[in-house]
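Notes follow the structure.
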Amino acid sequence: MEQQKFPNPRIFEDIDATDFSKHNKKHVTEDFVAENFKDVGWRVYRPFNDTGIDLIAKKFVCPDGHTKWNQNLTKEMTCSECGKSLIEITRFIQVKTREVKQVKTREAKGEKFFFGYTLKSKDFRTDPRHVFLLYSDFTMDFIILPMYDYLNLFYTNQSLGSTHFSTPSFRQGNNKLNGLSKDKNDNWVWSGVSFNEFVNEKGMDKLSCPIYDIELESYTKKIQELKFSLFYRYSPGRKNQVSAPTVEFINNHFSIFISLPKEAIASKRKAHLESLRQDLPEDLKKSVNEGYLVKFKGVDL
């Protein structure tokens, strides 16, 4: 029997995803992702409010990892291999869809493509069940990146982490990332680092692993530590003229700040918030209060 192809490019039999333009591509892509997940046993929902999560997926799996990524166990209560009761796992999926563009370089010779996507600091939830899913109908690949795996990959490869998280565009601007590419041998790479373990069936294997639900608190703390290591570094980027001593001073300040006790950090944040309340012009306060992060975190200037 031929191995199941995932994702199924013909999940909608009467229409092709490439028939849609960029103006409605996002919604079509989310439907395409949802139907492919349903096809392998996930129950998929859409959040009532748009908080940066596009889909919520749930599935029953064996707590010891015996459930295959494409198994549908909606009618079973126990694992057929070990007899343990199944547990329900949850994934909060953020879908990123882009047109995959051909790299126009002499070296590529028309045989390499890059996937440009945008991620901002607010997208990085401190929850191991949060997942980035990158998809383009040009390659028909799902690149499935659970939060912990994504951060750990860039932490392990420090040069990638600095390029990704330390530049000003990560905190302001659109932070468009164009490092991920696919070569003529169907390998997804970022500056020589392979992303193949996150693609299609392999990515679904990672997504279906129950460890993030079973050890939720432990992996939440690990993500916090990774974010401290990756986010609290400063790099001026290519366009900003900042001296090396200034960069060193800023990074030393970050190091001191994140090593403080939680109470001291909370006190500094409270003082900073109070200064914003007193010093910001009223029109800017209004803009901040209506912004995404402040709105959903309940802060009011």
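Glycine is treated like the rest: Cβ placed from N, Cα and C.
Among the mutagenesis experiments that Swiss-Prot reports, Cys62 to Lys is described with the note: Loss of activity. Annotation for Cys62 (mutagenesis position): same-chain Cβ neighbours under 8 Å, separated by at least 6 residues, are Cys79, Glu81, Cys82, Lys84, Leu86, Ile87, Pro210.
Experimental mutagenesis is annotated in Swiss-Prot for His66 to Lys, with the remark: 50% of wild-type activity. Residues within less than 8 Å, Cβ to Cβ, of His66 (mutagenesis position) and separated from it by at least 6 positions along the same chain comprise Cys79, Ser80, Glu81, Cys82.
Swiss-Prot lists Cys79 to Lys among its mutagenesis entries, and the accompanying note reads: 10% of wild-type activity. Cys79 (mutagenesis position) falls within neither a helix nor a strand when secondary structure is assigned with DSSP, and so counts as coil.
Under mutagenesis, Swiss-Prot gives Cys82 to Lys with this note: 10% of wild-type activity. Around the Cβ of Cys82 (mutagenesis position), 11 further Cβ atoms fall within 10 Å across all displayed protein chains.
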Cys79 (mutagenesis position) CB neighbourhood, other CB atoms within 10 A: 20
